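What Swiss-Prot says about this one:
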BINDING   N12, A13, T14, G15, R16, Q17, H37, N80, K131, Y153, N154, N155, N156  NADP(+) binding site
BINDING   R16, Q17, N80, T81, T82, K131, Y153, N154, N155, N156  NAD(+) binding site
MUTAGEN   N12 to G  13-fold increase in the Kd for NAD; 2-fold increase in the Kd for NADP and 2-fold increase in the Kd for areA; when associated with G-18
MUTAGEN   T14 to V  4-fold increase in the Kd for NAD; 7-fold increase in the Kd for NADP and no change in the Kd for areA
MUTAGEN   A18 to G  13-fold increase in the Kd for NAD; 2-fold increase in the Kd for NADP and 2-fold increase in the Kd for areA; when associated with G-12
MUTAGEN   H37 to W  4-fold decrease in the Kd for NAD; 24% increase in the Kd for NADP and no change in the Kd for areA
MUTAGEN   E193 to Q  No changes in the Kd for NAD and NADP and almost complete loss of affinity for areA; when associated with N-195
MUTAGEN   D195 to N  No changes in the Kd for NAD and NADP and almost complete loss of affinity for areA; when associated with Q-193
MUTAGEN   Q202 to E  No changes in the Kd for NAD and NADP and 2-fold increase in the Kd for areA; when associated with Y-204
MUTAGEN   F204 to Y  No changes in the Kd for NAD and NADP and 2-fold increase in the Kd for areA; when associated with E-202
MUTAGEN   E263 to Q  No changes in the Kd for NAD; NADP and areA; when associated with Q-266
MUTAGEN   E266 to Q  No changes in the Kd for NAD; NADP and areA; when associated with Q-263
Amino acid sequence: MAQQKKTIAVVNATGRQAASLIRVAAAVGHHVRAQVHSLKGLIAEELQAIPNVTLFQGPLLNNVPLMDTLFEGAHLAFINTTSQAGDEIAIGKDLADAAKRAGTIQHYIYSSMPDHSLYGPWPAVPMWAPKFTVENYVRQLGLPSTFVYAGIYNNNFTSLPYPLFQMELMPDGTFEWHAPFDPDIPLPWLDAEHDVGPALLQIFKDGPQKWNGHRIALTFETLSPVQVCAAFSRALNRRVTYVQVPKVEIKVNIPVGYREQLEAIEVVFGEHKAPYFPLPEFSRPAAGSPKGLGPANGKGAGAGMMQGPGGVISQRVTDEARKLWSGWRDMEEYAREVFPIEEEANGLDWML
């Protein structure tokens, strides 16, 4: 029997996570009701042309009527809010209330992030901690819910002068990445456009009977900065070097909130070398652990389990995502197949 097609409510539809889900969900016949802040721009125009997708334009802050409309007749919801839209805690709580009020939502997936201050002697990362507050609110409401934690987007890399993930093109044709991350500590990575949608669709297919209340790390690969640069070097056939720096260099105007985010990253990951995901269920052995339990390194890496703080049995951080979606794209493939195309679209010509 064919699976019943359902209606999915989505916010921030032009964002990488939401757009990835919309593309694959609509392609297999689901209907999507999606909020956008503007109908202008390449992604918004793309979404308008996709069958089975209905867009609702408007802000989320203090806009309960739009939220009620968005959830009308929806069976499923994927919610990824951003600080740029306004008070993220207020928006997140209002969305959860609206979903609960609709009475039709069978599974609510919320894109969360950790509050580091709750798990160790570290400050909170300001653009992440509000998401964790909203996660706890959703849990209290009793919505059938799952919480996904996205790794660092591969797609963040650019040779444009944006902070933290600039692959700077040097005069000799090589690239350098300057960031505060420890060069040898693995970080979680995700090709958001390619892999978020299929993974979320599988979570919805499995349903809350499998995933209710569960946290899932949406990361398919853990690589240290040195390993990332090695993957780029192999893909581009150019030397790519990582340089650890204590401070993120700011070359363009950025909002105050993002500047504060970068300052927290310098402290949490640069000075303190804190884990990216400090939650016990995402604990994983550090580099140098016994074979099979160390950081993932490429698609053939083995997997292991360990007991983390509080007795929580922790899967290797990539395991659940890889089981949800086996067609994931690794960093080397991204750097070879996608990075040059994105660069050319941004008006750059180093690859020609």
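Glycine residues also receive a Cβ, built from the backbone N, Cα and C atoms like all the rest.
At each noted position, the model has the original residue.
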Could you tell me which three-state DSSP class T14 (mutagenesis position) falls into?
coil
Report, in whole Å, the straight Cα-to-Cα distance of N12 (mutagenesis position) from T82 (NAD(+) binding site).
8
Cβ contacts within 10 Å for F204 (mutagenesis position), all chains included, total 23
The correct three-state DSSP answer for T82 (NAD(+) binding site) is coil
Maximum Cα-Cα separation in Å among residues N12, A13, T14, G15, R16, Q17, H37, N80, K131, Y153, N154, N155, N156, which the record lists as binding NADP(+)
24
Output, ordered by sequence, the same-chain residues six or more apart from A18 (mutagenesis position) with a CB under 8 Å from its CB, or 'none'.
V10, V11, N12, A34, F78, N80
Between the C-alpha atoms of H37 (mutagenesis position) and R16 (NADP(+) binding site), the distance in angstrom, to the nearest integer, is 14
Which of the listed mutagenesis positions (E193, D195, E263, E266) has the least company, meaning the fewest other Cβ atoms within 10 Å of its Cβ?
E263
Max pairwise CA distance, angstrom, over record-listed NAD(+) binders R16, Q17, N80, T81, T82, K131, Y153, N154, N155, N156
21
E266 (mutagenesis position) in three-state DSSP notation
helix
If one measures from the C-alpha of F204 (mutagenesis position) to the C-alpha of R16 (NADP(+) binding site), what distance in angstrom results, rounded to a whole number?
18
Restricting the comparison to the recorded positions T14, R16, Y153, N156, which residue's C-alpha is spatially nearest the C-alpha of E193 (mutagenesis position)?
R16
